[in-house]
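Under the heading of mutagenesis, Swiss-Prot lists Ala32 to Val and annotates it as follows: Complete loss of detectable cell-surface PilA; when associated with N-104. Here Swiss-Prot notes a mutagenesis experiment, Ala32 to Leu, with the remark: Deficient in S motility despite its ability to produce surface pili. Among the mutagenesis experiments that Swiss-Prot reports, Lys49 to Glu is described with the note: Pilus-minus S phenotype. Experimental mutagenesis is annotated in Swiss-Prot for Asp104 to Asn, with the remark: Complete loss of detectable cell-surface PilA; when associated with V-32. Per Swiss-Prot, mutagenesis Gly193 to Asp is noted as: Pilus-minus S phenotype.
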Amino acid sequence: MRVSRFNPRNRGFTLIELMIVVAIIGILAAIAIPNFIKFQARSKQSEAKTNLKALYTAQKSFFSEKDRYSDFANEIGFAPERGNRYGYRVSAAAGDCEVRNAADLPVPAAGVPCISNDSFRFGANSAIDDPTPVVARFVPQGAAGWNTTLGVQPTIADCPNCNFFAGARGNADNEATFDDWVIAGFEGSGQVGPCSEAGNVASGTPYNTRNDVACDGAAQ
């Protein structure tokens, strides 16, 4: 008996079937790739949270020895590892930032109120000249009357009846806008906005005043 060479089980895909498969893959990629990019950006935000907690611990340790806080990173021993995507603002006091744009960093001749992001590692175009975060969405709470002035408040002369407020600014997604964080030695609350979430913020807890990952291009 003659057997047909055209066994239905051996037939290939038709052009329409291939086009459907390609379309499905394209749809899945359109959904998955942006989510993956956002996941990567959120993982970069962990640097800011980790280093701000280290800054908080450094201030508390310094206070336990000196009965005061400090406006300067080098005085409290706050020095994030190289390769930092975020810059850090300890205070708004006079002085130059530690600019990380070279392999070797000069020994500071005075107090260092801020530390830049590592533009030597990420390139000159990544440099953040001023790592001062937006602070409008963080509201101090309690009867002590603390505010959002970066540094020791009211002044160092008021210590030990003093407190501190600090922050960070970076670029988590390599786009034009910044990702901003703050940390305080006092209680506060976050206010809902285009780029921020509402909620109580405990002392020593980093708060994302402008979430660059969640709202590219939106005004704060």
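Cβ coordinates are placed from backbone N, Cα and C, and glycine is handled just like the others.
No substitution from the list is modelled in this structure, which keeps its original residues.
This view paints the features noted in Swiss-Prot onto the structure.
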residue: Lys49; record: mutagenesis position; Cβ within 10 Å: 17
residue: Asp104; record: mutagenesis position; Cβ within 10 Å: 5
residue: Gly193; record: mutagenesis position; Cβ within 10 Å: 18
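Secondary structure at Gly193 (mutagenesis position), as computed by DSSP, is strand. Under DSSP, Asp104 (mutagenesis position) is assigned to coil, being neither helix nor strand in the three-state scheme.
For Gly193 (mutagenesis position) paired with Lys49 (mutagenesis position), the C-alpha to C-alpha distance reads 20 Å. According to DSSP, Lys49 (mutagenesis position) sits within a helical segment. Asp104 (mutagenesis position) sits 26 Å from Lys49 (mutagenesis position), taking the C-alpha atoms as the reference points.
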